[in-house]
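Beneath this line is the structure, given in structure tokens, with notes to follow.
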Amino acid sequence: MATVNQLVRKPRARKVAKSNVPALEACPQKRGVCTRVYTTTPKKPNSALRKVCRVRLTNGFEVTSYIGGEGHNLQEHSVILIRGGRVKDLPGVRYHTVRGALDCSGVKDRKQARSKYGVKRPKA
């Protein structure tokens, strides 16, 4: 425990919070261009081919972004919007692609949780 005199000489240092999504630079989303679209395998014990893409953002960062939902239309040079949110079983993937924004289409035939996958309300 520090004495009053010690605290007068050198106050307590505040802990600096470290961002989980540094490339967003405190913005809710960022726009970027796909430089590579590919699949990768998750950590043990999971098994799949997860769809991801490398994205060059407008601020110069290059990050890996997960493409959620079944099927996508992304290819190299597609302009997409990314948001924060990591994928627990893919090391190094700390961003999600926003479906239904810019060049990324919504998920086809999606009926539930539509707002998360950029799908309009079906007609009747």
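Cβ from N, Cα, C; glycine included.
At each noted position, the model has the original residue.
Quoted from Swiss-Prot, the note on natural variant Lys43 to Arg is: Confers streptomycin resistance but not hyperaccurate translation. Annotation for Lys43 (variant position): spatial neighbours Asp89, Leu90, Pro91, criterion Cβ-Cβ under 8 Å with sequence separation of six or more.
For the mutagenesis of Leu57 to His, Swiss-Prot gives this note: Protein is not incorporated into ribosomes. The structure shown keeps the original residue. Classification of Leu57 (mutagenesis position) by DSSP places it within a strand. Same-chain residues at least 6 positions away in sequence with a Cβ under 8 Å from that of Leu57 (mutagenesis position) are, in sequence order, Ala23, Lys30, Arg31, Gly32, Val63, Ile82.
Under its mutagenesis annotations, Swiss-Prot gives Lys88 to Gln the following note: Confers low-level resistance to streptomycin and a 15% decrease in the translational elongation rate. The Cβ of Lys88 (mutagenesis position) has no same-chain neighbour under 8 Å that is 6 or more residues away in sequence.
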Can you check what DSSP calls Lys88 (mutagenesis position), collapsed to helix, strand or coil?
coil
